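Undergrad: Pasting a structure here, questions to come.
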Amino acid sequence: MAMNLENIVNQATAQYVKIKEHREPYTAHYNALKDKVYSEWKSSAVLGKLLKGSTLCGGYGDKLKVSIPDEFDLLIHLVFPENDKIIVKADASKPGNVILDMTKVMEIIGSQEHNKPVFDRLQKIVNNKKQLLEDKLNSFLESIMTQTLNKMGNQIEVAGRISHLQYKKCGPAHTIFVKGSCKYSVDFVPAIRLSAAQVVLAPEQRIHFGETLYWDAIPKPMKPAKTDNTSFTSSFYEAERRLLYGKQFLKPAIRLMKQNRNVKNKANLKSYHIKTLFLWQVIQQDPSYWSNSPKDIFIEMLGKLADSLALTPKKGKLPFFWDPKLDMFAQLTDSQRTDLYNHFRKCEYTFRKDNGNVNDCTENNVHSSFSKNTTYKL
């Protein structure tokens, strides 16, 4: 078979990106841990009443994970009694965030004996306006997680083998680090599940939400941390999954970009940045666009990513898909942006050059873009 850039990229994908041999033991171990933790949480007098299932999200849930599945992201859905009575308001001071007014919820459940534990807890985690407080909710959940791991002896036995567990609060996630036959982490991310009727999106974004039934408000701490914080991050994972579904080579192209980011240690580019870049393209491109090869989509997206990172002649930006007033690159410093821009622009140039003229260096160029185990430096 004559070698061309597409063949070489496909070869690199099979070798570095699609690694399946480790997935079964990792997922089996993860499922055992998830079920044990969830079972302990269900026994809590308050949290047990709020838990309404979970959703595997992130790279693994989106089927975008590259290499070994050593990170799992799990949305833990919390639903309060009379949840539909939560009054949701957009946070005018922080685009993409919402404020949750629990007034009507508390008025109703305050006289219900069976909901007394929840009502008593709510009184401790709202302010005088009955707005839910992110930091107080997270402190409560942190105490539950600490108790859970203490009950488990900070370890779990799976298939006759003991693994040690360490808990750490990481942003909105309550993270368990597992050390044993499988080494991985699980982000348990609390998510207050809200209905479509409670959406506060602008009309254009509401169209893209479509017929999705639910969305979530995530208690994500502010940076720097803020006491009595009423602002929750909006999350539209189900709607995003629907938007990305059925786009033939979209996900393979995302995997290529994530793998390149990983091996080149460009950690300032988050997975959600990449996902957002592609979400915008989903609504801008004709559906047939995604039948192009992963290689062609990848090259074009490298260019669009570099454009959004540029500082000159016009500063680029990456608007949050659900509230474009929020620039997702705004928190990056100029030096961080420049570093990312230079890398992805150079990567785009290299792939475009090799796409038109495969030569003796092409194979090394491609493999070094997706693996650390090659000598060629992009």
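Keep in mind that glycine also has a Cβ here, set from the backbone N, Cα and C atoms.
Although substitutions are noted, the structure shown does not include any of them.
So Swiss-Prot lists these for the protein:
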type: MUTAGEN; residues: ARG23 to Glu; note: Abolished ability to activate Sting
type: MUTAGEN; residues: LYS42 to Glu; note: Abolished ability to activate Sting
type: MUTAGEN; residues: LYS52 to Glu; note: Abolished ability to activate Sting
type: BINDING; residues: GLU71, PHE72, ASP73, TYR237, GLU238, ALA239, GLU240, LYS258, SER271, TYR272, HIS273, ILE274, LYS275; note: ATP binding site
type: BINDING; residues: GLU71, ASP73, ASP187; note: Mg(2+) binding site
type: BINDING; residues: ASP187, THR233, SER234, SER235, PHE236, TYR237, GLU238, ALA239, GLU240; note: GTP binding site
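Help me see these features in their spatial surroundings.
TA: Reduced to three states, the DSSP call for ARG23 (mutagenesis position) is helix.
Look at LYS42 (mutagenesis position): DSSP puts it in a helix. A C-beta separation below 8 Å, combined with a sequence spacing of at least six in one chain, links LYS42 (mutagenesis position) to GLY48, LEU51.
LYS52 (mutagenesis position): 13 other CB atoms within 10 A of its CB, across all protein chains.
Reduced to three states, the DSSP call for ASP73 (ATP binding site) is strand.
Within 10 Å of the C-beta of GLU71 (ATP binding site) we count 17 further C-beta atoms, all protein chains included.
SER234 (GTP binding site) counts 24 other C-beta atoms within 10 Å of its own C-beta, drawing on all protein chains shown.
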Undergrad: Checking your reading of the structure: which of the recorded positions ARG23, LYS52, ASP187, SER234, PHE236 lie inside a 10 Å Cα sphere centred on ASP73 (ATP binding site)?
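TA: Those near ASP73 (ATP binding site) - Cα within 10 Å - are ASP187, in sequence order.
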Undergrad: If you measure ASP187 (Mg(2+) binding site) to GLU71 (ATP binding site) at Cα, how many Å is it?
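TA: About 8 Å separate the Cα atoms of these two residues.
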Undergrad: Tally every other Cβ atom lying within 10 Å of the Cβ atom of SER271 (ATP binding site).
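TA: Other Cβ atoms within 10 Å of SER271 (ATP binding site): 20.
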Undergrad: May I ask which of the recorded positions ARG23, LYS52, SER234, PHE236 is closest to GLU71 (ATP binding site) if we compare their C-alpha atoms?
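TA: Nearest candidate: ARG23.
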Undergrad: How big is the Cα-to-Cα gap, in Å, between ARG23 (mutagenesis position) and GLU238 (ATP binding site)?
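TA: Cα-Cα distance, ARG23 (mutagenesis position) to GLU238 (ATP binding site): 24 Å.
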Undergrad: Would you mind reading off the Cα separation of SER234 (GTP binding site) from LYS52 (mutagenesis position), to the nearest angstrom?
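TA: One finds 18 Å between the Cα atoms of these residues.
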